[in-house]
Amino acid sequence: MTPLSALTSNPAPSPPPKFALGKCPATAIHVVSVLRPNRQRFCYEKTDAGDLIPHKCLICQPILTEKHISPYYAVYSDLLEDFVLFGYNTMTGKMEQFIYAFKTDCFVEVNRPEIKYNPAFLVKGNVVVALNGPEGELVVIERDCRGLLSKESTSYGQFRTLPTAALRTLTLQDLERDRWDRAANSDEVKISSGNESFDRLYAEYQKNLPRFQVRQCLHLNKEFLCVYSKTSGDYTRLEYIDETGDFQKISCTLCTCEVTESNLIPLYVERNASELVIHVHNTENNQIEQYIYDVRTFGFVQVKRNLVYDPKKITSGLNLFMAENIDNRKVYMIMRGRDGRLQKETSGSGGFEKMQPVAVKTFQVQWVEMKTEFEKKKASTERVEPQHPVQTEGEDIMETVLAMVESFNCDLRKELGLTQDQEIPRKAPRVESAETEENIVKNLEKLQIAKDPEEPTTAASEGGNTYGYQELDDTMSEGLLEKEAESKHQDANEPEPVKNVTYEPDVAAMDKKKKRRELKSRLNKINAQIDELEKRRMERAGKKQVVSSSVPSEEAAQVEAPASPALAENTNQISNEETPKIDIFEGYNGSFLFGTNTSKEWIVEDIRNHMVGKLLKAFWPRIQNVEEMNGELFKKLIANARKCETEILEASNDRDEYYRLMQLTVDQILKKTLKKDQRATEHNHQQPTQSSDELAKNHEKN
């Protein structure tokens, strides 16, 4: 039995540290090596922003060979015109891409983001891929007994095992393009805070700061790395993830890399002119620094005085010095605590009381404050107000009128189908205000805008827009404003006779504004009713829209099949509740094919023909057979339905929106048609009732 003394004299060796700090012997750059789960170390270097990237050095980094790769599968790339092998790198712990070079008989790492790794393509056998060379040779890539990469070549039927070669990784390719070029990741960064003397002092201070610091998080029980960033002047806290092989910021908010009063161990005090300078040992960066106490902020400020540190002057007393604030007439005692760190006490009613620690203003904190203030001043001085040319009131109005006229002309060219080079036909001569109002009313009737807010009309039955009420409102307002602008422009150009002008209120203009306001409120009510109709439809459908993302070709060939279950359910429900079951296509074998193909790839012509049939049923639900309809009337209905369907299709961005707008249009048309039928039925029932009463009265008289 082994004695206890032997066990204590030979303790178990401690595990190697996860992070090791050092310098690259070739480039003299600070690097940190990370111990990976495969017990191999990989070196990283920092950027000026505080990020860690793989260190590009052939001396520090381990040489990766093909035995570090476990092949998974290979896919063909059209861009590279070669097979791309997906393999797991046991050194970096990542899935990487490689192509085989027949000239050197080795693998070259590539990075093609468009080729994504798919675990479903994993080859289960030993042979992964067979590659044909330019000279007729065949190279077989397979897995060995350990699952690592091995390759064999055959020529004239004889197989031979190829030796293991080094990998040409992306890091080696970068070194080949620009060998030992460290300009991008150098530590020399031009910084400026507006004070050149302080910038030089801060640059010297930065040289003494450690680039990396290894800390232990007591809250998460993790070891993390503090990386210094010159651009921000702060430390970035990173932890290494073994599963992904990457660094990420630590999630603990309690662990910081800032210098606090607990990090300052006082050594001795020395007077310099009228101030007392404390020489301290900073445990955060392991440096000997100088600080003074600021009675205004109740904190310590780092300074650099012409005082040489002398370890022979270190004192062991508790009290260091006393400071007095003239404003509040308080005395502050700066002393060494029982743990040997800085401690502050202030005089109170019951004697001296311990003060709470505050932030320490190191050179880093001072530089950030000065830089922020300098950037604010620079931004305020460089801010230039935009200089606009001085315009008179007449010129401003004229520019507005011309802009309105140009906008109206563009819209008019689109409606007439003219190009920008073609001239617009001249308009009729200007009429009086009464005639202008009549023309406006006629135009509103042509646009099919409802005059009764309780019964919104649908313009689809006459080829209008069934869903663009707001667009009609904007178009009408632009037309009215344009006519007023043109009238003002013509009046400004015509010479007016000299006469005595007396002020009279423009009644016609006031009436126009009043009608415009009434029309706008009426349109708002119509929009509200449209929203209410859509809400009711959604409630009837159970607030479900089950629309397939794509239509198969076999289903699309059936014109009568509904395009969506939700649409078929809603349409059948409306037809069952409000209209009898009809089919106006009995005896009609034609189709409503469109003359031009649409640019919407998500719709097919069969679905569009089916929707035109839905609209025709909504336009004329009383007709049971097409043969009963007049030929011209039937053509007109088809034209209106095609026009309405085309407008809905152009206004839709996807199939769901197309079905929603189509269902809303069918609901509105059916509602309007049913109301007309009810009125006609009531009128027909009233006439025979009145005639029978008269016959009864005449019979009594006789």
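Cβ coordinates come from backbone N, Cα and C, glycine included.
For the mutagenesis experiment Asp105 to Lys, the note given by Swiss-Prot reads: Impairs interaction with lgg-1 and lgg-2. DSSP classifies Asp105 (mutagenesis position) as coil under the three-state reduction. Taking all protein chains in view, 14 other C-beta atoms sit within 10 angstroms of the C-beta of Asp105 (mutagenesis position).
Residues near Phe107 (mutagenesis position) in space but far in sequence (CB under 8 A, at least 6 apart, same chain), listed by position: Glu66, Ile69, Leu85, Phe98, Ile99, Tyr100, Ala101, Leu149, Ala165, Leu167, Arg168. While the structure shown retains the original residue, Swiss-Prot records the mutagenesis experiment Phe107 to Ala with this note: Impairs interaction with lgg-1 and lgg-2.
Under 8 Å, Cβ to Cβ, and six or more positions away along its own chain, Glu109 (mutagenesis position) finds Glu96, Gln97, Phe98, Leu167, Arg168, Thr169, Leu170, Gln173. Experimental mutagenesis is annotated in Swiss-Prot for Glu109 to Lys, with the remark: Impairs interaction with lgg-1 and lgg-2.
In Swiss-Prot, a published mutagenesis experiment is listed as Cys255 to Tyr, annotated In bp400; mutant protein does not form aggregates, but cytoplasmic localization is diffuse throughout embryogenesis. Taking Cβ-Cβ distances under 8 Å and a sequence gap of 6 or more within the same chain, the neighbours of Cys255 (mutagenesis position) are Arg215, Cys217, Leu218, His219, Phe224, Arg237.
Around Glu275 (mutagenesis position), a 10 Å sphere centred on its CB holds 12 further CB atoms from the protein chains shown. According to Swiss-Prot, the mutagenesis experiment Glu275 to Lys carries this note: In bp401; temperature sensitive with the mutant protein forming 'speckles' at 15 degrees Celsius and diffusely localized at 25 degrees Celsius.
Looking at Swiss-Prot, the entry for mutagenesis of Phe298 to Ala says: Abolishes the interaction with lgg-1 and lgg-2. Under 8 Å, Cβ to Cβ, and six or more positions away along its own chain, Phe298 (mutagenesis position) finds Tyr332, Lys344, Met355, Val358.
Positions annotated as domain 'KIX' by Swiss-Prot: 597-674.
Here the C-alpha separation of Asp105 (mutagenesis position) and Glu275 (mutagenesis position) works out to 73 Å.
When secondary structure is read from DSSP and collapsed to three states, Glu275 (mutagenesis position) falls in the strand class.
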